[in-house]
Amino acid sequence: MKSSGPVERLLRALGRRDSSRATSRPRKAEPHSFREKVFRKKTPVCAVCKVTIDGTGVSCRVCKVATHRKCEAKVTSSCQALPPAELRRSTAPVRRIEHLGSTKSLNHSKQRSTLPRSFSLDPLMERRWDLDLTYVTERILAAAFPARPDEQRHRGHLRELAHVLQSKHRDKYLLFNLSEKRHDLTRLNPKVQDFGWPELHAPPLDKLCSICKAMETWLSADPQHVVVLYCKGSKGKLGVIVSAYMHYSKISAGADQALATLTMRKFCEDKVATELQPSQRRYVSYFSGLLSGSIRMNSSPLFLHYVFVPVLPAFEPNTGFQPFLKIYQSMQLVYTSGVYRIAGPGPQQLCISLEPALLLKGDVMVTCYHKGGQGTDRTLVFRVQFHTCTIHGSRLTFPKDQLDEAWADERFPFQASVEFVFSSSPEKVKGNTPRNDPSVSVDYNTTEPAVRWDSYENFNQHHEDSVDGALAHTRGPLDGSPYAQVQRVPRQTPPAPSPELPPPPMLSVSSDSGHSSTLTTEHTAESPGRPPPTAAERQELDRLLGGCGVASAGRGAGRETAILDDEEQPSVGGGLHLGMYSGHRPGLSRRCSCRQGFREPCGVPNGSYYRPEGTLERRRPPYGGYEGHPQGYAEASVEKRRLCRSLSEGPYPYAPELGKPANGDFGYRPAGYREVVILEDPGVPALCSCPACEEKLALPTAALYGLRLEREAAEGWSSEVGKPLLHPVRPGHPLPLLVPACGHHHAPMPDYGCLKPPKVGEEGHEGCSYAVCSEGRYGHSGYPALVTYGYGGAVPSYCPAYGRAPHSCGSPSEGRGYPSPGAHSPRAGSVSPGSPPYLQPRKLGYEISAEDGRDKYPLSGHLASTGPLASTESPEPSWRDGSSGHSTLPRSPRDPQCSASSELSGPSTPLHTSSPVQGKESNRRQDTTRSPSLAPTQRLSPGEALPSVVQGVAEKTPELLTSSRPEQLDPSPFSQTSAPGSPNGWPQERSPGGHTNSASPRSPVPTTLPGLRHAPWQGPRGTSDSPDGSPLTPVPTQMPWLVGSPEPPQSSPTPAFPLATSYDANGPIQPPLPEKRHLPGSGQQPSPPARSTNQHVTFASPLPDVTQPPEHPLQENQSNVKFVQDTSKFWYKPHLSRDQAIALLKDKDPGAFLIRDSHSFQGAYGLALKVATPPPSAQPWKGDPSEQLVRHFLIETGPKGVKIKGCPTEPYFGSLSALVSQHSISPISLPCCLRIPSKDPLEETPEAPVPTNMSTAADLLRQGAACSVLYLTSVETESLTGPQAVAKASSAALSCSPVPVPAIVHFKVSAQGITLTDNQRKLFFRRHYPVNSITFSSTDPQDRRWTNPDGATSKIFGFVAKKPGSPWENVCHLFAELDPDQPASAIVTFITKVLLGQRK
């Protein structure tokens, strides 16, 4: 082959006049000739320790290698003279190299050059390359593409690559895609497995193990099989996989494998060593350590308390250093800190305190960003990934060379490090509390886009080369830019190449690892930028982006002070970058954090992936060497019975699709490690039906993989090859594949006496007469999908009412009739997108559920007809309700709490922020046990003084309202104690408002499971116990279906399922809202500490915990009573939305007010006040003028108490009651004085008439319903529930071979649950699923049909129930319609509205 000019000159410079392989030899190595040198302009990286050389170092006169003086003796590489300067400085592209990438070039002997390895990665050959195909070994190929190739050319190269592979290996190759999914990869290649993860990141250990196992399975199946590793961008992914497989294969390697191991090591050193990130090296070391057995696993829980970050004043000289942290667990966002600002020079270290402590388990990634001066951009400071079970001390330190991005950043000092402080309990670390310098302030306005963006939520959710639709867009920023990237799909002309050059190519040479080839192309002219989008295009973008992309007139301009952002950011005119939160669309119900907006419920994509934040981040040329350790492996077993599993399993961090199995034994099972120790109920948080949000609602699960080692049995691992240990992780047990840290060290706790208390940043608004709580009717979408509880404004909930007499809602700390966090059944009561549209959101009224879950107070009709839906408020985050130990076990069937009735998908980006309340957080993160002694012993009248412990929240010290702990009932006293007015001897639970809640003596949920809250059934009452003495409608106490035998009363034949029945006989009601946390009251005793949630938010409590011993329920607390008459139950409505507050107050007199929980700032409150005239700055109002007179103010919480934010004249108050009392005397900064109400404003709203032909849910459930259906199959969904579980089961049933044979079964729904009877006894005789085990029911979200033998199709539906014997795993039972008169929608509606709704 005739060489081109530059190549020929390069060969001549290296002393190889003849390019023949037989005669070519590198010149003799010479020793280095070092001399001292001061590096001023450009500081190089030390060739030994890979750390930037600051100041003086040594440099070789010949080869120019630089190192520290102390590292001079450690230099191992030989001295090689550099090529001619013209080649070192040449950046012109080589025009062509004939037949590169073709079969001929791969087999040509001259193509395998023997360049020394020291030149194989030299950046001197900076030419544009399109494909680097290397034979790592004879059976492992590596195909690398640049990060941003021209799409049209890239497709051509993929076709050429497929042709080369097909011609040389036929169908004997398996392609592993390590980047984003692509349609053309699947079309062009016979077998493709998708194992993608973000660029420059380390893959989780389970994915690493899965890839190695899949490679071994494929290569061992046939001697002619080969593996092709495909990636785009950085070749670090190739290095990670090749290194991991090198360690993996050495376990069973013989003498014949030694050469393959050597060539893999050479490949890593030659081709990818300098592109490996520190976290990638660390995970390779984890993997090798796990394989070698040199790991000492840490099985204790790990709570993160503090993170110490170095202060980098030179990071951005103009704005200073403004860091904030994001913490991910299994690539799911679990914590976002506030933005720290350093006023002046002085502090060298910043302490970021997490209160309460954050429980971490498994793969953890911590990213530190710097918030730009504009407030709309952010820059990555460092990123570090580690695994928790490798941590064995209280302190974990990462020096600069172990931090991604920072290791090559000159602004990051060499001596700086990042430090994490852990403990084994959520209690505060004993000793000196670290404090920040007084010059450090914190901004907790984490709703800003630059802080809230999560760059990983949408990775691989769509194919990279997807061409469906006229527009392709990324749903969210990738690199911290404030705008989503929206691009036209090229139609006729090829797209312009990316203006940013790809990374420097590697010389495609491998001296001892086989063939190599590189495709090179000439630089093409850059095409001019596209014109700005037209109006039609903007309208289309607005539809695609859910109202997040087009600026419109927002109503935020009329507010008095910009206390809350209301998600209004200036949009960028022109171009395709559209402002994310630039305005509001009138028709939008809320914004979803996935930035997708409205989308047809066309199904859930297979797989939930995250988008790499590093895709568009600046990248520096990496330095450093490859470190590998010869150690053992952990295998990700493949199981036949799980090949049919769908991949729409919620937030599996990297669950790839199944691909095409090569044979019956090969297929990729989704990654087995899932975080299951902290199980949360997904609930139905918000009105968003986009697939990304729906997938986020599912809970992860865990699986243990067996190790193929001789010592496995002794270590508790399965020694049977290929058989996975699929055990759910139990509390207190270590997660699988937990391996020790590499490159970081542990040290004892430091002395933090030198640190100083933090200064809480405040946003002061001078000269304001109004401090508006501008949360907006739209709210924001940064709330955790896994833990929030749904409440939709106009979407009603269904909660059977036993009595309808109006009654007061009680004080703020009472137990309301809302879903209890611990026993909340995931997605219970919700209707999948495939269900009939029962709801007309804008035509429905509202009503507020009282504390017993029975008495409803419908709001005025304006609530549903004016303005955006009230449900646009973001859901109440459950960290207010119980942030630890939540279980996915179903709620008790006797818990008449409400559940939302429509498919409300939660946000796909769970934002877990720290609130402004920092400091004196109550540290007893414990479960509380309700004692039955309080209610039976004393009844309090409305005007009677309450115990201080119970009334502590009625006094409204807001910091105490942090999170309600999961509670467990002690069943033993219930059988012996009977409270006055409690029928059937059921005990009664005292609530602060003077009410008594009857609790069921029989809890069907086990009380021994940690973190499980037993929500008591609010039993019937025949006496009045409302504050105003109004009688409650009595309910018959004869309810054999609730207290009798498991079988329902056999009074009459079971009717069919009603087709058009309204299951709520008591008028429209408000959707369910979670409880506020209150302190363990009198008569309650703390149970062992529960685990923290996956989500995290910090609060503070200026008062100590008030946990009284159970022996003294009331006596010790009377002295602390401060209020003779508590009026907070009249004005504190924590669960009201903004629109509901407006509807209640717009017709009131000036001075009428309500206080509710802020839905934009956790821990804060919103004050809605009716004023006489609108403020002068208010803009013209197009709606009801009376609505403009309801103004909103933000009440912030802090260590000093509560105050109205935005006005410096406002003082702090110890409680909300004190604030209200003072402002009722003097308005201070408010427009007028507050008028304390004397009665509940909800009672003044007339009740909606009840049609006489409606059947109550209780009557329907008592009677039951049944019909015949086709039973298809049952599919294990692990911890997955909700519509994703039904979609997964449907996919499994429709894709399994052979197709399951359906059986006709009798399907009966009663108060006890669901009973299936196989009349023909083909599969079983009878199966019963108790109501407490059923968590969800819906039709197939993708509306797929079951094809019967006669060709007719039937709708598929199913219900999700707990797997017997396992508190964490679920099973989805799938059915198809049989009787046309009994459609699936009617069955699902009956289960959802009646069965699941009744038990709440």
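Using the three backbone atoms N, Cα and C, a Cβ is placed for every residue, glycine included.
Don't look for the substitutions in this one, it keeps the originals.
Marked as domain 'Phosphatase tensin-type' by Swiss-Prot: 122-294.
Look at C231 (mutagenesis position): DSSP puts it in a strand. Sequence-distant neighbours of C231 (mutagenesis position) (same chain, six or more apart, CB under 8 Å from its CB) are A143, A144, F145, N177, L178, S179, K237, L238, listed in sequence order. Quoting Swiss-Prot on the mutagenesis of C231 to S: No abnormalities in glomerular morphology.
Positions annotated as active site, phosphocysteine intermediate by Swiss-Prot, on the basis of sequence analysis: C231.
Each residue of the domain 'SH2' (1131-1238) gets a DSSP state, and the totals for helix, strand and coil are 23 helix, 26 strand, 59 coil. Per Swiss-Prot, the feature domain 'SH2' maps to 1131-1238; the stated evidence is sequence analysis.
What Swiss-Prot records for 1266-1399 is domain 'PTB', and it gives sequence analysis as the kind of evidence. Note on the domain 'PTB' (1266-1399): its mean pLDDT in the predicted model is 87.
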How does the domain 'PTB' (1266-1399) divide up by DSSP, counting helix, then strand, then coil residues? 31 helix, 58 strand, 45 coil
